[in-house]
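Q: Below: one structure in structure tokens.
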Amino acid sequence: MMNFEGCPSDASFGPFVKGCRGDFDFTLKFELIIFFIAPSCVFTALTFVRIFVLVSKSRIMTGNRIPLNLIKNVYSPIQIRENCFSSSQVLGLVAGMTTAALSYYEHWYSRRPSMLLSIYLFLSLLLDIAHDRTLWLNAYSTLEYGFSSVFSAAVAIKAFAVWLESRPLSKLPWGDSHVKETPDSTSGVYSLSSFMWLRGLLRLGYRKVLALSDLPALHGNMLGVVYDRFRKCSVNHFTRAEQSQERGKYKLVHALSTTLTLHLLLPVLPRIALIGLSLAQAFLTQAVLRYLEEDQPHSYSWGLIGATVLIYGGISICTSLYWYFHERLLCLVRGCLASAIFHKTLELSLTSNARSASVTLMSTDIDRIHKGFLNLHELWANIVEAGLAAWFLWRQVGIAFIAPIGLVLLSFLGVSIVGNYVGLYQKAWMGKIQNRVAITANVISNIKHLKVSGMTRPVESIIQNTRESELRASRGTRRLQIASLIIAFAPDLTAPGIMLAATKSQDFSSHKVYTAIALLTLLTVPLGSIFRSVSPLMSAFACLERIQAFLELDTRKDPRLITHSTPDTSSASGDEKVYADPLPMSRSSAVKVIQASFGWQGKEQACLKNINLTVNYSALTAIIGPVGSGKSTLCKALLGETPFSAGKVVLERDASCKVGYCDQTPFIRNCSIKENIVGFSKWNPVRYLEVVEASMLSYDLRELPEGDATIVGSGGMTLSGGQKQRIAIARSLYLDTRLLILDDILSGLDTQTEHHLFQHVLSPNGLLKKRENAPAIVFSTHSVKYARWADHIFLLNEKGEMIEQGSWEELSTYQSHLQSLCIQEKVQMTDLKQLEPVESEQPLDVTMSEIEQTRSSRRGADNQETIASGADSSARQNGDLGVYRHYFRAVPPVAIISFVTSSLSYGFLYSFPNIWLKWWLLDADSTRPHHPKAFWNGIYAMFQILALLSELLTMYLALTYFALISGATVHSSALRAITRAPLYFFASVDLGTITNYFSQDMTLVDGALPASLIQFASDVAASLGMAGNLAASSPYLAASYPLCFFLLYFVTKYYLRTSRQLRLLDLEAKSPLYAHFLELENGIATIRAADWTGEYLVQSRLLLDVSQRPAYLLAMVQRWLLFILNTFVSLLALFTVALVTQLNNHGTGFAGAGLISLMQIGQFLTNVVRSYATLEVSMGAVSRLKALTESPHRECIEGQEVVPPQEWPCRGSIKIDGVSASYDSQNDQVNEKSFSLRELNLHIEAGQKVAICGRTGSGKSSIILLLLHMLRPLRNTREDAITIDGISIQNVDPPILRERIFAVPQDTIFLPQGSSWLENMEPFATNAAECRSVLEDVNLWDVVIAQGGDLTAALDSDTLSQGQRQLFGLARAVLRKRAKAQSMSEPAPQGGLLLLDEPSSAVDFETEGLMHRVIQREFCEYTVIMVTHRLEFITQIHSVGQVSVDTQQGLFDRVLVVDAGTIVEDGHPAQLLESKEGKFRALWEASRV
């Protein structure tokens, strides 16, 4: 046992000794209690809690950890023998045993080294080192020296144990190296606090261009387990609130906090430690100044140096741990919210306008939530820190502390007033963003039809006007943001002058003033942080309210009843109501509709009324009716998708599980053809080849260079309409289902393909009837040509009422409506078996290995294209100053110079008052002051007020000037680049990628960029000023600045090479996720019918986790840089304190100014890192937008566009000489297989009416696209190879070309939901009366009346049938023609060019006659080129109830038959019909069936 006779004070608690050891040590009793007993008690208690948590988990580790436990057990008895008190001996033994036990359980049940054990061992090691020093200083006898030596050995063993405990388990010699985890999930507290686990990623990013595959996966806790738990919590909170009829705004916040409680609490402990360490900075300043002013032992200086190391080193470590845990929390918040939004999107009804909001909520709103929650823990921590600082300040300056506190209270009042309005303005702004993104996404997804329609420039103008309206709506939020920031800066800038003015002269000593300034800094800086956080936090809560409102929307209510013989409901999905035999249904019945009515806008406006229908297994049920009769509505009603219904729809259980559904508009995913067909079904090669043959795709797959591995582009951009339709048919055939619903699937197909499909799929001898469990088939159509072979026929009239139903035999026994339709359409009653057999397609002979090989090579090419997109490899690593020029190009140079000047002025005016205070104190300490206090105080306050005004100017320029001007310019450039991009660009670039430019990228440009620019510029300027103050405190420190700047430059360069790439990967990785959302929005009915919602949810989780990886790692790399800078500040603090205490030749004035600057520069460097991190992410968005704007993908060389005369084309003559073209990019080495047109030669005289026909995929629509400069010829084509009225179209400005040529696409494009009828026609409208006249001509005025009564009513395009959509497209063309005629100031030829791409593919016989009459009447003097599969009107004119048999009186005087991109027949239809072996004759005879 040690004796205390050498130092009597060792027997007391102390804590400091007196009269021995230089009066610079703790007493032994204090060390035993504080260094041994207290830590052992706390550690033992926490150990039992930790072991209890660990044993509840499953074992994850194998291997042997006996060596580590032996080391700790060896250390324990060595440790406790020196203790002189029995309590310390017992607790030391218990701590040693619990250390071994905890190490054992952590090894078996935890992936990472024990944090609790690592912290305890490290802290106890530091305390043991201090105690070891005491033992050696107190040793006098041989026994005591021996004991001290043994304890030193014990300290060395503990140091080794600390090193072992910090190692990842897989790297220990006895660990399990087979466990593969992410670096941070296996790292100990030392690696986490220093971010050493990132060193591999940083090295990799410095050496090479990073790809997503180079990034480690996220920790398992960030995956689906947390998301599922959040979903359950949110459902429970919303359900309880609904049951209690509460309308709380924070239900989503409660659900998040409940789900992430542990992650929410983890940052608390290091943040509390930061509070204590921050306050310790002020007391360190006071202690150093007292040491310089008073005569104290030199040993105290070493204590101050040690305290500096502990305080600033502790700040670095605690800051790192705090941000590590907090960034993980933010990552999980984003994942939970995005997952919930996607899940809710799956549940919304087809008519919900909120589906288009999902992308905005997931991008813009979640980003603002992330920004607002970034300082979530800072709120309470800053309040605590400010409260403690205020108390210490009161003790330091007395009553003078009331002055800054009054200013703080006024600031609180101002922030409260501002905060009340932030949410209101923020919601209005977000609504504008949501509207713009919805319009943009709708336009991009329909860009092909938009270009064909000639609406590019009008729609571009509409979107840009929407953008400018959005920027105007942001002004209110920006002004509030400026007010909030100024209020936040005010206390920090003006409080010191107010406090010094209230301070008594007798309290004006250096150490008191500088200590008060330090405490005031600890008061105002946290409060300023709170004030700056209020606006983003209120914005975050406003966005959370928007997401909560989205999640609380009514879900799709499936009114269908599922029947089966037992009450088992396990297979029922969604909201379907399940009953055990609610109605008598025979085993052969799949669906029964009983006295049902269906509608989209309310039960009083039902589209279908009093429907009774039975659909049987192994039977084909044909639903026949004219345009707008409700055929598509009935199909969707059988799927449970109609929002309003009455009566009953009963499904047999087998028919309800999976339903094969083909919509009129095919749902095509942006993947390979094979993946589109197979979907999420199990792979069956026999079934796959079977459905490919049946859907007549084998020929197309042989013609495509990559076969079924061909990527089809967003919405099937590279495919023809018929190919898309047949892929959708093949998908429904491949699906293992007992019910198929086919909505007018044969429209848009050529006659031969149509017959082939019906014969091989739907006929009595077709594929479906031959299957073992033949499904029930519902087939809607406007034609009666296949009614004879239907098992059940269901006829509808134009009012949505059933006329008659029954089998063919039943309906043909009397004068039925069916027979009148057959007579009207002149349908031959020929049996299918009597038709000439369709040429057998060559079987698809492609092995799966070839397909996979092709697909893998395609992926490699895509990856290379992705890497090259946005910026080249060098720019991704080293940056591009051109990005800043691109952003500021629209800003006047005077504004930029003013911004830089105001920022630098702020930096000088903020830092110089510390030097002024030093001069003031020197003058005050002199016996005869040169100036009164008012002089010094007034100038001091003047500097601070000028600094505030400089910052106000900086904010105004960035937020209201740069943001509005540059935001509009950058958007306009990007939008122009997209609308003028060639068609192949949209086939190769995903829809989600393009949408991401206008959602997340544009959001960063609007919000994060100007705010981070202000913060970065101000903090850099202030940091430079503080560095000057530090240099003034010690010339030796100033001498080290060149080395410091060199090190900072190297660290920053090392950091930027990785962070730049991560920021681009962060933006790029979200594009597939956005594309997935948009894909879901377009195909939700098909996905729900096939019961693929679970698979889509899993896929969304995978895409979400992939998108999280670069964002999470970018945040961590930014925190690594913060740790390096904090370490740098720690070294500066160490050198500063060491120099001023050891040399002691600078006086307290400069030392105090230097220490105050040291406190402030740490905070400024933290803000610099934070603001630069946001700035570089925002500039990454600008970089992507710049790359898009400067993309080489252009329809015409910028600046070389030719604008033809206003009246062009006035005749419509066309000349095409030897042109070959491909959908691929302009490449002379294009595979000939990919040619869409081959050596095309075509001359069309003015005024000719030309019909183009041929099998689907033969190149008919390609001719239309060629004339519209959307399909460009090969590069070696002559410039005058394509002319219209003698002018080559290759250099004509493409948007102008498409405006001058009137074209009607197969699929009509509409503006987003909510736009009026007039707005949808307004780009070409002359007046409302003209619009009404045109709509009446095409029989759409009754639809207008039904939807609201006039042209200002909202046009609900979802309720329009495909035929009505095509009528609207024709109405637009008529309106354009009339507008052109009225715009001519002088008489001019009234001719022109009209292109129609299957304009009547989805209409019935009578409506088609109407459309042809309108075309003949309105465009009689025009050259008309029509692509059509329906040949009845090529050779004869039909009128209602009357047929002309004179084939010489046909609408068209010329027919082109196209096959494989080549014109194989050309002539008058009558002449071509005379050729019995001709292609046109074969097509025409097939159409007569």
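Keep in mind that glycine also has a Cβ here, set from the backbone N, Cα and C atoms.
Modelled residues match the original; the substitutions are not represented.
Copying in the features that Swiss-Prot gives for the protein in this structure:
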DOMAIN    591-823  domain 'ABC transporter 1'
BINDING   625-632, 1254-1261  ATP binding site
MUTAGEN   Lys631 to Val  Does not rescue the FUM19 deletion phenotype of increased FB1 expression; when associated with V-1260
MUTAGEN   Asp743 to Lys  Does not rescue the FUM19 deletion phenotype of increased FB1 expression; when associated with K-1397
DOMAIN    902-1187  domain 'ABC transmembrane type-1 2'
DOMAIN    1214-1485  domain 'ABC transporter 2'
MUTAGEN   Lys1260 to Val  Does not rescue the FUM19 deletion phenotype of increased FB1 expression; when associated with V-631
MUTAGEN   Asp1397 to Lys  Does not rescue the FUM19 deletion phenotype of increased FB1 expression; when associated with K-743
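Walk me through where these features lie, including what they touch and how far apart they are.
A: Taken residue by residue with DSSP, Ser1258 (ATP binding site) is part of neither helix nor strand, so it is coil. Less than 8 angstroms from the CB of Ser1258 (ATP binding site) sit Asp750, Val1458, Asp1459, Ala1460, Gly1461, each of them six or more residues away in the same chain.
Around the Cβ of Lys631 (mutagenesis position), a 10 Å sphere holds 29 further Cβ atoms from the protein chains shown.
Cβ-based neighbour count (10 Å, all protein chains) for Asp743 (mutagenesis position) stands at 25. Asp743 (mutagenesis position) falls within a strand when secondary structure is assigned with DSSP.
Cβ neighbour count for Lys1260 (mutagenesis position): 28 (other Cβ atoms within 10 Å of its Cβ, all protein chains included).
Within 10 Å of the C-beta of Asp1397 (mutagenesis position) there are 27 other C-beta atoms, taking all protein chains into account.
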Q: At a 10 Å cut-off from the C-beta of Gly1254 (ATP binding site), count the other C-beta atoms across all protein chains.
A: 25
Q: Calculate the per-residue pLDDT averaged over the domain 'ABC transporter 1' (591-823) and state the result as an integer.
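A: Average per-residue pLDDT within the domain 'ABC transporter 1' (591-823): 85.
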Q: By a simple count, how many Cβ atoms lie within 10 Å of the Cβ of Val627 (ATP binding site), its own Cβ left out?
A: 24
Q: Sequence gap of 6 or more, Cβ distance under 8 Å: name the residues on the same chain that satisfy this around Gly625 (ATP binding site), in order along the sequence.
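A: Gly625 (ATP binding site) has long-range Cβ partners Lys631, Ser780, His782, Leu795, Leu796, Asn797, Glu798, Asp1404.
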Q: If you compare CA-to-CA distances from Val627 (ATP binding site) to each of the mutagenesis positions Asp743, Lys1260, Asp1397, which comes out shortest?
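A: Minimum Cα distance from Val627 (ATP binding site) across Asp743, Lys1260, Asp1397 lands on Asp743.
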Q: Just jot down the residues in the same chain as Thr1256 (ATP binding site), at least 6 apart in sequence, with C-beta under 8 A of its C-beta; none if empty.
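A: Once residues fewer than 6 apart are set aside, Thr1256 (ATP binding site) is near Ser720, Gly721, Gly722, Gln723, Gln725, Arg726, Gly748, Leu749, Asp750, Thr753, His1429.
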Q: Rounded to an integer, what is the Cα-Cα distance in Å between Ser629 (ATP binding site) and Lys1260 (mutagenesis position)?
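A: Between the alpha carbons of Ser629 (ATP binding site) and Lys1260 (mutagenesis position) there are 30 Å.
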